[in-house]
Amino acid sequence: MESSYVVFILLSLILLPNHSLWLASANLEGDALHTLRVTLVDPNNVLQSWDPTLVNPCTWFHVTCNNENSVIRVDLGNAELSGHLVPELGVLKNLQYLELYSNNITGPIPSNLGNLTNLVSLDLYLNSFSGPIPESLGKLSKLRFLRLNNNSLTGSIPMSLTNITTLQVLDLSNNRLSGSVPDNGSFSLFTPISFANNLDLCGPVTSHPCPGSPPFSPPPPFIQPPPVSTPSGYGITGAIAGGVAAGAALLFAAPAIAFAWWRRRKPLDIFFDVPAEEDPEVHLGQLKRFSLRELQVASDGFSNKNILGRGGFGKVYKGRLADGTLVAVKRLKEERTPGGELQFQTEVEMISMAVHRNLLRLRGFCMTPTERLLVYPYMANGSVASCLRERPPSQPPLDWPTRKRIALGSARGLSYLHDHCDPKIIHRDVKAANILLDEEFEAVVGDFGLAKLMDYKDTHVTTAVRGTIGHIAPEYLSTGKSSEKTDVFGYGIMLLELITGQRAFDLARLANDDDVMLLDWVKGLLKEKKLEMLVDPDLQTNYEERELEQVIQVALLCTQGSPMERPKMSEVVRMLEGDGLAEKWDEWQKVEILREEIDLSPNPNSDWILDSTYNLHAVELSGPR
């Protein structure tokens, strides 16, 4: 007995300092965030849960922590906040994502943000920040995304930023910056888009020479090469020998110079690039233009063994570039039309400007007279659909925390497409197969922007319905009219895929006299109060029933028959974060009860899809607790 007591005392002495350290860390981070809350004006009570009496800020909405209860993410984008930032944010040593975009925050950017050495993404765009960009931000050695555009920042661009070798995306446009734009280090990768609309910036990338520097020489005019015959497998039906010879003569000097330069860089490769047709007036952002030959080699001649998937837009191939980087090459199938090259370049530019951690980032493109290809990073963990239904026995199933993270991440990506792209982008084919998973199983929305881009109108009528059966919103299928709410419907079905593990449309369910449409099948089980039967068997009982019910509630709100009644994706994000779901669900229940009482007839245009859009009794699920 005495020895047991001694062991207990020793363990207490060992563990108590660690516990004290954790409390101290949590208190510091909580105090810093509460200080931020005090200085911000919050008209929508977004920060209501930031209670200083709670030691651990990990319980607060819009705050994410790691397993050690350290804050790693603060998400307060598009929250209508005003006020200013506080230097105390510098104590969040493990913070990776600071998202404060699209608010009305004023004042300077605190130099203490340079202490956040684990920061990966700093998004302060679309605010009213003033003053200089802190030199201390150059210490953020892990930073990949730095977006300070659309503020009122002044002064010069700190040279220290060029030392951030990990920097992939930089946007300083639409400010009041002045002086020379650095062109060394990581800044050598960036194009005029990163610095646009800063009238007092100068340097080669801005096309405004700095005082005392020689004027820029305009580039020589580009001579369009004639079509060159290629192997018949790529659809060229012939070429005129004289034209080829003339084209070769005209372009002799350019390929020779390119070849000599290329040989100095890559002496072991056996192919070289020739100039491709390109409109010099179209800027393509921070994109690499690949040659067709380069992508042919990377994919082993677009071999069938390298096919990752097939879809309505074409096939996707796995490829390995000359430097060893794995990529996914999407080979688009489309009819060639007059002016199609310019349209393709314009759409590629729009896609490239949609940069968010939950969106699949376009790495480059290839355009020839016969081919259109897009190059993306390779996602080793595949898609949500493959992880749910096609995983090998050696791969563990997606657990419930991962599924929740996928739901929230994909919602954030779609919200960015709808609310922060100009023009906004409507996906039109949201489904589990188009939600990819990176190395950390973070959701990455793919295949966006491949349908026609939205203009500034609220809706767009297309000549062909894009999408997958089971995911298509009823109004889109019947009228061809799409909007953001079309994506919301598809997202709701994707949530049901996450919960059930099943396909959105599956004829195999007929064997059990079940509905082939996943939405109808789920509603049928809910009417029979068989919640446990719709849960993916791979989850077993390893999930929180309350959280499961809340995700189902969000899915049902997203799949309402009327697009006007569906929430926006930004509202979906807030509901998944725990903000506003109870009110939305209660409001929806009242509407459903009213429909039953007055026997409200459904829209006659939607009679055929009645089971998928109406008549779910309001008592199927308990409200949020």
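Every residue, even glycine, has its Cβ placed from backbone N, Cα and C.
Keep in mind the model is a prediction, meaning the values are calculated, not measured.
The active site, proton acceptor feature in Swiss-Prot is assigned to Asp429; the stated evidence is sequence analysis.
The annotation brassinolide binding site is assigned in Swiss-Prot to Phe61, His62. A sphere of 10 angstroms centred on the C-beta of His62 (brassinolide binding site) encloses 21 other C-beta atoms.
According to Swiss-Prot, the feature ATP binding site maps to Leu308, Gly309, Arg310, Gly311, Gly312, Phe313, Gly314, Lys315, Val316, Lys330, an assignment based on sequence analysis. A strand conformation is recorded for Leu308 (ATP binding site) in the three-state DSSP classification. Shown in sequence order, Val316, Tyr317, Lys318, Ala328 are the residues of the chain, 6+ apart in sequence, with a C-beta less than 8 angstroms from the C-beta of Leu308 (ATP binding site).
The average pLDDT the prediction assigns to the domain 'Protein kinase' (302-589) is 82. What Swiss-Prot lists as domain 'Protein kinase' is 302-589, and the listing cites sequence analysis.
Among the mutagenesis results in Swiss-Prot, Lys330 to Glu has the note: Loss of kinase activity. The residue drawn here is the original one. DSSP assigns Lys330 (mutagenesis position) to a strand segment in the three-state reduction.
Mutagenesis annotation in Swiss-Prot: Thr459 to Ala or Glu, described as No effect; the structure shown retains the original residue.
Listed in Swiss-Prot is the mutagenesis experiment Thr462 to Ala or Glu, annotated as follows: Decreased kinase activity. Loss of kinase activity; when associated with A,E-463 and A,E-468.
Under mutagenesis, Swiss-Prot gives Thr463 to Ala or Glu with this note: Loss of autophosphorylation. Loss of kinase activity; when associated with A,E-462 and A,E-468.
Quoting Swiss-Prot on the mutagenesis of Thr468 to Ala or Glu: Loss of kinase activity. Loss of kinase activity; when associated with A,E-462 and A,E-463. With a 10 A radius on its CB, Thr468 (mutagenesis position) counts 20 other CB atoms from all the protein chains.
What Swiss-Prot notes for the published mutagenesis of Ser562 to Ala is this: Loss of autophosphorylation. DSSP classifies Ser562 (mutagenesis position) as coil under the three-state reduction.
According to its DSSP assignment, Ser570 (mutagenesis position) is helical. Under its mutagenesis annotations, Swiss-Prot gives Ser570 to Ala the following note: No effect. Reduction of autophosphorylation; when associated with A-541.
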Inter-residue Cα distance where the pair is Thr468 (mutagenesis position) and Asp429 (active site, proton acceptor), in Å: 6
For Gly314 (ATP binding site), the one of His62, Lys330, Thr468 that lies nearest, given that the recorded positions are compared by Cα: Lys330
Neighbour-count leader, CB within 10 A, recorded positions: Arg310, Gly314, Lys330: Lys330
CB within-chain contacts under 8 A for Phe61 (brassinolide binding site), separation at least 6: Val46, Gln48, Ser49, Trp50, Glu577, Gly578, Asp579
Pairwise Cα distance for Lys330 (mutagenesis position)/Arg310 (ATP binding site) [Å, integer]: 9
From recorded positions His62, Arg310, Thr468, Ser562, the one whose Cα lies nearest Ser570 (mutagenesis position): His62
